[in-house]
Amino acid sequence: MVNMKASMFLALAGLVLLFVVCYASESEEKEFSNELLSSVLAVDDNSKGEERECLEIFKACNPSNDQCCKSSKLVCSRKTRWCKYQIGK
């Protein structure tokens, strides 16, 4: 009977220890994911402040001063005054 009480106590202590280890591991993962998300958002916020050298698709433009991104094959449409994709050239 003493062995059974001791084994039950050890089993219960093992379960408590397993719970504590899992809880600590989970909280570390949450902290890591929160830090990762914060760093990604910080990088995104920094890039918003910088101006691009050229305009992206569907951005308003001036046909006489075409600043649409040439690397993306964009041109300023005289009709709509937006940067659009140039097909065929």
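Just so you know, the numbers here start at 1 and follow the chain as drawn.
A Cβ is built for glycine as well, from the same backbone N, Cα and C atoms used for every other residue.
Here the original residues are kept at every noted site.
Under its mutagenesis annotations, Swiss-Prot gives Glu56 to Ala the following note: No change in activity on both Nav1.2/SCN2A and hNav1.5/SCN5A, and controversial activity on Nav1.7/SCN9A. Small increase in ability to inhibit Nav1.7/SCN9A (according to PMID:23760503), and 1.5-fold decrease in ability to inhibit hNav1.7/SCN9A (according to PMID:23523779). Glu56 (mutagenesis position) has a Cβ environment of 11 other Cβ atoms inside 10 Å.
Among the mutagenesis results in Swiss-Prot, Phe58 to Ala has the note: Important decrease in ability to inhibit Nav1.2/SCN2A, and small decrease in ability to inhibit Nav1.7/SCN9A. The residue drawn here is the original one. The DSSP secondary structure for Phe58 (mutagenesis position) is coil.
Quoted from Swiss-Prot for the published mutagenesis Pro63 to Ala: Important decrease in ability to inhibit both Nav1.2/SCN2A and Nav1.7/SCN9A. Within its own chain, Pro63 (mutagenesis position) has Cys76, Ser77, Arg78, Arg81 as residues 6 or more apart in sequence whose C-beta sits under 8 angstroms from its own.
Under a cutoff of 8 A between CB atoms, and with a sequence separation of 6+ in the same chain, the neighbours of Asp66 (mutagenesis position) are Val75, Cys76. Where Swiss-Prot documents Asp66 to Ala as a mutagenesis experiment, the accompanying text is: Important decrease in ability to inhibit both Nav1.2/SCN2A and Nav1.7/SCN9A.
Swiss-Prot documents Leu74 to Ala as a published mutagenesis change and attaches the note Important decrease in ability to inhibit both Nav1.2/SCN2A and Nav1.7/SCN9A. For the recorded site, Leu74 (mutagenesis position), the DSSP three-state label reads strand. In the shown protein chains, 23 other C-beta atoms lie within 10 A of the C-beta of Leu74 (mutagenesis position).
Mutagenesis annotation in Swiss-Prot: Arg78 to Ala, described as Important decrease in ability to inhibit Nav1.2/SCN2A, and no change in activity on Nav1.7/SCN9A; the structure shown retains the original residue. Every protein chain shown contributes to the tally, and the Cβ of Arg78 (mutagenesis position) ends up with 10 other Cβ atoms within 10 Å.
Annotation of the published mutagenesis Lys79 to Ala in Swiss-Prot: Important decrease in ability to inhibit Nav1.2/SCN2A, and no change in activity on Nav1.7/SCN9A; the original residue is retained in the structure shown. In the three-state DSSP assignment, the secondary structure recorded for Lys79 (mutagenesis position) is coil.
Its Cβ taken as reference, Arg81 (mutagenesis position) is surrounded by 12 other Cβ atoms within 10 Å in the chains shown. Mutagenesis annotation in Swiss-Prot: Arg81 to Ala, described as Small decrease in ability to inhibit Nav1.2/SCN2A, and no change in activity on Nav1.7/SCN9A; the structure shown retains the original residue.
Quoted from Swiss-Prot, the note on mutagenesis experiment Trp82 to Ala is: Almost complete loss in ability to inhibit both Nav1.2/SCN2A and Nav1.7/SCN9A. Within its own chain, Trp82 (mutagenesis position) has Phe58, Lys59, Ala60, Cys61, Cys76 as residues 6 or more apart in sequence whose C-beta sits under 8 angstroms from its own.
The Cβ of Lys84 (mutagenesis position) has 17 other Cβ atoms within 10 Å, all protein chains considered. Record note (Swiss-Prot), mutagenesis Lys84 to Ala: Almost complete loss in ability to inhibit both Nav1.2/SCN2A and Nav1.7/SCN9A. The unchanged residue is displayed.
A sphere of 10 angstroms centred on the C-beta of Ile87 (mutagenesis position) encloses 6 other C-beta atoms. Under the DSSP three-state reduction, Ile87 (mutagenesis position) is assigned to coil, being neither helix nor strand. Looking at Swiss-Prot, you'll find the mutagenesis Ile87 to Ala noted as follows: Small decrease in ability to inhibit both Nav1.2/SCN2A and Nav1.7/SCN9A.
Working note on the mutagenesis positions Phe58, Lys79: by count of other C-beta atoms within 10 Å of each C-beta, Phe58 ranks first.
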